[in-house]
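Trainee: For reference, the structure I am asking about is given below.
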Amino acid sequence: MALRVTADVWLARPWQCLHRTRALGTTAKVAPKTLKPFEAIPQYSRNKWLKMIQILREQGQENLHLEMHQAFQELGPIFRHSAGGAQIVSVMLPEDAEKLHQVESILPHRMPLEPWVAHRELRGLRRGVFLLNGADWRFNRLQLNPNMLSPKAIQSFVPFVDVVARDFVENLKKRMLENVHGSMSINIQSNMFNYTMEASHFVISGERLGLTGHDLKPESVTFTHALHSMFKSTTQLMFLPKSLTRWTSTRVWKEHFDSWDIISEYVTKCIKNVYRELAEGRQQSWSVISEMVAQSTLSMDAIHANSMELIAGSVDTTAISLVMTLFELARNPDVQQALRQESLAAEASIVANPQKAMSDLPLLRAALKETLRLYPVGSFVERIVHSDLVLQNYHVPAGTFVIIYLYSMGRNPAVFPRPERYMPQRWLERKRSFQHLAFGFGVRQCLGRRLAEVEMLLLLHHMLKTFQVETLRQEDMQMVFRFLLMPSSSPFLTFRPVS
């Protein structure tokens, strides 16, 4: 039985003027009988030239989530605007996400990430499932699903993640006990990045990087620096047309391409290691790459492309979610204690079978959903619709680009009563259809979803048994949009042994 939390929790107010946030109802009003035309959708207007200047000056759009949240407050649960000659419709209610899912084809289409595509085209490399659309996307995705999402795959990679999670906690415990105070205060974000990088890389390539405290390889440092640089430069380039940034941001483009080149070279080496083991007849350890090679359904180029994207997409997203969960647990000690009791009660079954963490920690799973409600790392889900549909009684024609803003959905009092409160138990009280979309939906949902869930559940389970997590900071973290939604600075957390 899930442990329930009844104590007061700290208010999470990661946006301005929460007490004036308007509840944008879902189905309270009877829709008018006459269908409204697309042109009647409220329009969000902004001066595109001033916006470009702002993006150039700020090297990104750090307040995008706040700007869109304010637009919903002013215009209602649906609005439209134009960008690059295309019409974009923005929504934020679960019912509209469900309607998008209902009309989704077997080939869901989304906009490619231009800086990543530019690198692939310049270097003559193939795209992976993150960047592909159409039949090529479907073929690649069907080959990868069994290695990432199936029960058999989860059973295969859980032991890999559990080893890394235990190593990480043991190393942190050792550092804590070496401190004369018997506790340790650290900037947790870099530590979470190292953990998720180590775990994801181990699952995908079958090799350890040494980021959790031992056997650190020089090439691992170069590789992780390249990942950081790639994400930073992506943010600086993604909001402006390449025709402009090729002149205004030549240094950033060079950094972006150089970073991807390092990542590409590193992944090539990992794939060659797998082929070498096969050629030498050595015992093959399980990994996502070795499974792709063994299946022989994807070309070497396709394996390389998908491996690059899997590694790039599995690190920061999970690390940020772990950081924000630990921060909320630190300032909500009663929630933390309830989770600790759940972990201790489930410890025997998880020791016998680490995969039990997926089923025996319902409150911890709910806490992760609550974190992603307040801090959706991927702050929106987007689709180019393949057929006409009706959203909020407006006609939306096929070919329209529709964006679901998760940041605003998670803060809508009509969807989540008392949205400012960190309340994991809300996810255990009733089914919430299309309200947990942090990993997307449908056949194009996040390919690394199960890996991310396992990494978060196992690490938090081992940490809660071992450490009391505290913080002196009770005010909210300022969140910024840098390709991903992340804290503007890392929270400083204190770890003490559990008494």
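Glycine too: its Cβ is placed from the backbone N, Cα and C atoms.
OK, Swiss-Prot features for this one:
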- CYS446: heme binding site (BINDING)
- ARG127 to Cys: In strain: Dahl salt-resistant (VARIANT)
- VAL351 to Ala: In strain: Dahl salt-resistant (VARIANT)
- VAL381 to Leu: In strain: Dahl salt-resistant (VARIANT)
Trainee: Closest of the variant positions to CYS446 (heme binding site), Cα to Cα, picking from ARG127, VAL351, VAL381?
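Mentor: In terms of Cα distance, CYS446 (heme binding site) lies closest to VAL381.
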Trainee: Look up VAL351 (variant position) in the DSSP assignment and reduce it to helix, strand or coil.
Mentor: helix
Trainee: Quick check: in three-state DSSP terms, what is VAL381 (variant position)?
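Mentor: Looking at the DSSP assignment, VAL381 (variant position) belongs to a strand.
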Trainee: Roughly how many Å lie between the Cα atoms of ARG127 (variant position) and VAL381 (variant position), rounded to a whole value?
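Mentor: That separation, Cα to Cα, works out to 20 Å.
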Trainee: Pop the Cα-Cα gap between VAL381 (variant position) and VAL351 (variant position) into the table, whole Å please.
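Mentor: VAL381 (variant position) has its Cα 36 Å from the Cα of VAL351 (variant position).
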Trainee: When you measure from the Cβ of ARG127 (variant position), how many other Cβ atoms are you left with inside 10 Å?
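Mentor: Taking every protein chain into account, the count is 22.
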Trainee: Quick check on the recorded positions: of VAL351, VAL381, CYS446, whose CB has the lowest count of neighbouring CB atoms inside 10 Å?
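Mentor: Selected from the recorded positions VAL351, VAL381, CYS446 on minimum Cβ neighbours within 10 Å: VAL351.
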